[in-house]
Amino acid sequence: MNRTFDRKAYRQELIDAGFSAEDAETIASRTVMRAPRETFQSVGSMVQQATAKIERDSVQLAPPALPAPSAAVERSRRLEQEAAGLAKSMTIDTRGTMTTKKRKTAGEDLAKQVSEAKQAALLKHTKQQIKEMQLSLFDIAPWPDTMRAMPNDTARSALFTTRNKKIPREALQNKVIFHVNKDVKITYTGVELRADDDELVWQQVLEYAKRTPIGEPITFTFYELCQDLGWSINGRYYTKAEECLSRLQATAMGFTSDRVGHLESVSLLHRFRVLDRGKKTSRCQVLIDEEIVVLFAGDHYTKFIWEKYRKLSPTARRMFDYFSSHREPYPLKLETFRLMCGSDSTRVKKWREQVGEACEELRGSGLVEHAWVNDDLVHCKR
């Protein structure tokens, strides 16, 4: 149900939530501009309305009711049942049994198709609404400038690995990426991404893009990027930053989950290029993939203090990715964590020691109260 939008009250709620007065004023003002004059409709309510509409439309996808069977059909079915009963007593398989199974399978397939159609329509409708209202990532998943954010579904996956720097990156073709949650399936095509650099660059680019309407490009310099990452300001790190941006652009990720449905081909960066290369006015231009934003929707993302997070080692950072994506962190098996890190470590004792060191590092960073290994489980207290 629509309600009158109180800008001052909304601004105060944002300030109470930890945003600066300036950011709160910006969000509240933009919300007033994008909402109708007398009412405000949230993204969540749009999705609910879209779902209701699709529920109504999906009725048309259901098969029409079958007419009542004729006397001839009834007689045929009765004979089939009698034959099936006789065959059962003689331990003989029947076509009738197979036909029943086929009917059941066909019904399940149809239900699956209807469900997929509803999810696809909902996704399309939601993306259209976001574009029409010129919403930004910040409108959907706000976080303070001192923090960074990432979707929970990427935080719990092996999309960014902790493999040794000396080992060349793999070129992957439609590879299934390990995910802690069984209902989530990710396939990836592109050069292997590492937590050491690619993960940090992607998170910083999302920070640059968060206040720009989705679908519009953003620009920044290599100097700004390296400075915000805490990297040295020189040609070597400028080259490293450009290589990361190129890898993030040359990706195709298929994503399927019960919550989101199916995303066919998502790139972590939709487009990247260098403007005025070689000149003092040179800048990077990046466009964020619109479908990435869907992974943030519904408060399914985690945010963290950037100054502490970016200084963690890759293993400690991946550990924090997992634990921070849960309100109440569940213990994680050592082997599950190894798979989530994409680690090549084959010696259990060595991996246990490495994880123990990461726990100490994470505890020392102040991002968590306590982290430790007990038996074959990694524990965390936020």
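Placed from the backbone N, Cα and C atoms, the Cβ positions cover glycine too.
Experimental mutagenesis at this site is recorded by Swiss-Prot as Gly254 to Asp, annotated: 16-fold increased plasmid copy number. Uncontrolled replication, in the active monomer form, increased DNA-binding, loss of intermolecular coupling; when associated with L-267. Cβ-based neighbour count (10 Å, all protein chains) for Gly254 (mutagenesis position) stands at 17.
Under mutagenesis, Swiss-Prot gives Ser267 to Leu with this note: 23-fold increased plasmid copy number. Uncontrolled in the active monomer form, increased DNA-binding, loss of intermolecular coupling; when associated with D-254. DSSP assigns Ser267 (mutagenesis position) to coil in the three-state reduction, outside any helix or strand.
Mapped onto three states, the DSSP output places Phe296 (mutagenesis position) in helix. There are 20 other Cβ atoms within 10 Å of the Cβ belonging to Phe296 (mutagenesis position). For the mutagenesis experiment Phe296 to Ala, the note given by Swiss-Prot reads: Decreased membrane association, impaired plasmid replication.
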What same-chain residues, at least 6 away in sequence, bring their CB to under 8 Å of the CB of Ser267 (mutagenesis position)?
Leu248, Gln249, Ala250, Thr251, Ala252, Met253, Asp289
At the Cα level, what's the spacing in Å between Phe296 (mutagenesis position) and Gly254 (mutagenesis position), rounded?
16
